[in-house]
Amino acid sequence: MVAMAEAEAGVAVEVRGLPPAVPDELLTLYFENRRRSGGGPVLSWQRLGCGGVLTFREPADAERVLAQADHELHGAQLSLRPAPPRAPARLLLQGLPPGTTPQRLEQHVQALLRASGLPVQPCCALASPRPDRALVQLPKPLSEADVRVLEEQAQNLGLEGTLVSLARVPQARAVRVVGDGASVDLLLLELYLENERRSGGGPLEDLQRLPGPLGTVASFQQWQVAERVLQQEHRLQGSELSLVPHYDILEPEELAENTSGGDHPSTQGPRATKHALLRTGGLVTALQGAGTVTMGSGEEPGQSGASLRTGPMVQGRGIMTTGSGQEPGQSGTSLRTGPMGSLGQAEQVSSMPMGSLEHEGLVSLRPVGLQEQEGPMSLGPVGSAGPVETSKGLLGQEGLVEIAMDSPEQEGLVGPMEITMGSLEKAGPVSPGCVKLAGQEGLVEMVLLMEPGAMRFLQLYHEDLLAGLGDVALLPLEGPDMTGFRLCGAQASCQAAEEFLRSLLGSISCHVLCLEHPGSARFLLGPEGQHLLQGLEAQFQCVFGTERLATATLDTGLEEVDPTEALPVLPGNAHTLWTPDSTGGDQEDVSLEEVRELLATLEGLDLDGEDWLPRELEEEGPQEQPEEEVTPGHEEEEPVAPSTVAPRWLEEEAALQLALHRSLEPQGQVAEQEEAAALRQALTLSLLEQPPLEAEEPPDGGTDGKAQLVVHSAFEQDVEELDRALRAALEVHVQEETVGPWRRTLPAELRARLERCHGVSVALRGDCTILRGFGAHPARAARHLVALLAGPWDQSLAFPLAASGPTLAGQTLKGPWNNLERLAENTGEFQEVVRAFYDTLDAARSSIRVVRVERVSHPLLQQQYELYRERLLQRCERRPVEQVLYHGTTAPAVPDICAHGFNRSFCGRNATVYGKGVYFARRASLSVQDRYSPPNADGHKAVFVARVLTGDYGQGRRGLRAPPLRGPGHVLLRYDSAVDCICQPSIFVIFHDTQALPTHLITCEHVPRASPDDPSGLPGRSPDT
């Protein structure tokens, strides 16, 4: 539960007061429109009754939406507040067949758990006022992944022939008193629930009694209070109170329909009247009081009608009258708020019978341009005719009202409108997509599509002209598939507005600028690049479009982990290289320095001021500028190569002693050192290999490897001057690194691979190599090049980079690149792997049969893995740093994993909930699901057993491309992996390809049931397949 709260904190918003007629697409478009609502991209939307939970992708978008005072949609005033976190142990089931008993519902949930491979646990079906919907409470929380699996399984496993949908719900803000406690006096119940010492409760927001035996609903101002009340036992007046969580979606349909129009028909007490009047006032505010507003309440006998006036109207005098539809003997009440003297005289506020409204027209829309154009707005009784259903076809009509009454910056787009709606019994229901309009026939919608840059240009530099279209509603379309404007209004007006917009588009020119610098796309999409483009837009009155740069960036951004950080570098700020005739690798250099220091000590030489050992790369900070770091104690000194200080005789003597020492070493140890050096060299070369998916596209997008930037500007704008200014601005941010001197010519293939891998330009200047690019990429490329050129090279091979990675490494290792060795069933290794596999299958144990087990051998990947493991052992706080996990995959991906390990280009395609990495499961029951390991034509499934370096892990979330950031002040920047739940992780996500090592491949298949006589789960000998 804590992990879920952390994942949703600041991005989930609770929406209330939403009419059922509002389509989900309209609501998401509204909250994704930054100018209208202050929001941004919406991650998910879940409707719950007359509201729901809206989850934004960025916390800043949610903050802006909550900070905006008013949100009006479809004529209703929406109420927003931060949403409670998800209830991890509570499920909502919808679409239950009639007569479903609680016991049958509990059995169905347990069947879903069993079919999903999750631990079966007892559950409790809670009393529900709606027969086709119910809540189920579990004793143990479920993770996000578990709930998603249950949701999918519910689509396949029905209840008595009916498909029952399953959904998550947030923590409850309201509780319902059921049973004998529902008849307790409301005032006594209110005082009890607000008494924190007696009930654990707090301030109430509302208290209402549902009809009949459905119970009494108490809504708290804070969800934490409601959940605290549910955890306690309650007694009042000697009777035990039974409380269950309550949501609006559980209320019967007739109550939900009446509630959508405003106040609840069964609401009691002063709070109910107050909230109903506030909701009614929201409608008046939305219409800005243009004309007279008359509403029928549709109340039952004995209830009182209420009318509200909320201050001065915009166009002249306004009267709002609430007709109660009362029988004789009923009374009406009036409430007047706001300054009365502002209109010069007091307005009439009265109640009137609904019969006087029956002769009004159905719907009329007309602009109110003069004060004497006044007219009533009438809404028929909600209870008698039901709610007015509105579909997407009425979106133009919604825009006419909403945009005219939106935020101050959009005033003037459309003139104030006056709406008159007559009795619904007289006119009949409104059909979706078709509305007859009195006085304004032919209301139409038009869509004008354009490029995103052209749309932004119109919004930025022609805002006054757009605002002048007073008789047409203009709704921006900013979706991923289409961009442009939706025009709503009279047909003649829309056609004129469309021609006007097309003429504006004709005055805009579009150009494509090719960027010469490698890595420009990645830089311009970053914060510094965006700031640079904004400055140029303001200077040249233009708009830059970065849509063609989106595919130009590599998979790892500037803020993510540097794959070259494990490569050794030599001391000093310059990138110094070894000479080609060097006789050893890193270990060789260290041994020579040790011998030299020992001889210097014996001779009494003072060599304390020199750095003799290679410095390990320190952990990079957020700026990722390791080239600026210096060794403590030597900040003011320039590094000097050891060979220029030590006397010649000392170097010769040290080399002689080292040669004598190595002549005494066993040949096997020398062979091991040579193999280790070859593995390190292969590791360095493997960083140049591109994943298959990335290799298909040019690294910088566009043609000829150049990034393309789209610019929209006025025709009179000098594009060449803009191009020169852009190039000059980019040149300021270009970083340069020098590697060398190097006696050989750098091969063209090596230069090309470095440019593609790091997004830099590589040029030769004498015997030095110059690397130019943006940010930390030149420094990374320099470290990579130093590691490539360091150590002994076979003179005959030179640089065989044109060959593929596996072929090169296979030649270096003098053996096969990968090997799958089938294990015999009678071996201990086979039995151990199968036993551990079956121990984690849970409910799927009886339905899975192991076909064969193969050992995966990969010497290079194992060496890389061990190096990574040693590094984690030194710095990780959590133990163990390594775990044995499972990874289900498809049959076509098996050869790639065996050859390259768990590469993100062909792994991690089934899930991105906790990040864009490679997913592993603690229990095999998750990996054997068809979603993760679909069977091939023979019915065989592939599940890898892997050693995974989980290290210190943090909470995963959607969109991560690197492990989550640690807390401020920590010596390390990021965690090592991500998980689904910090407390009890069941899913691990890694972001380094060398962080996991496949050890065994288990081929299994589904069977109706396993033989109970076979302890290994194999009903006989495995087939030879």
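Quick reminder: no glycine exception, Cβ is built from N, Cα and C everywhere.
What you see is the original sequence, not a version with the noted changes.
Keep in mind that this is a model prediction, so the values were computed, not measured.
Pulled from Swiss-Prot:
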type	residues	note
DOMAIN	806-1025	domain 'PARP catalytic'
MUTAGEN	E882 to A	Decreased auto-mono-ADP-ribosylation
MUTAGEN	G888 to W	Abolishes catalytic activity; abolishes interaction with PARP14
MUTAGEN	P985 to A	Strongly decreased catalytic activity
MUTAGEN	I987 to E	Decreased catalytic activity
MUTAGEN	T999 to A	Does not affect catalytic activity
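Everything Swiss-Prot records as a feature, shown here on the structure.
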{"residue": "E882", "record": "mutagenesis position", "Cβ contacts under 8 Å, 6 or more apart": "R869, R947, V948, L949, T950"}
{"residue": "G888", "record": "mutagenesis position", "Cβ contacts under 8 Å, 6 or more apart": "A921, L926, S927, V928, Q929, Y932, S933, K941, A942, V943, F944"}
{"residue": "P985", "record": "mutagenesis position", "Cβ contacts under 8 Å, 6 or more apart": "R922, Y953, V979"}
{"residue": "I987", "record": "mutagenesis position", "Cβ contacts under 8 Å, 6 or more apart": "S143, A145, Y914, Y919, F920, A921, R922, L926, G956, V979, D980"}
{"residue": "T999", "record": "mutagenesis position", "Cβ contacts under 8 Å, 6 or more apart": "R855, V856, V884, V945, A946, R947"}
| task | Let me know the DSSP-derived helix, strand or coil state of P985 (mutagenesis position), please. | result | coil
| task | Can you check how the pLDDT averages out over the domain 'PARP catalytic' (806-1025)? | result | 82
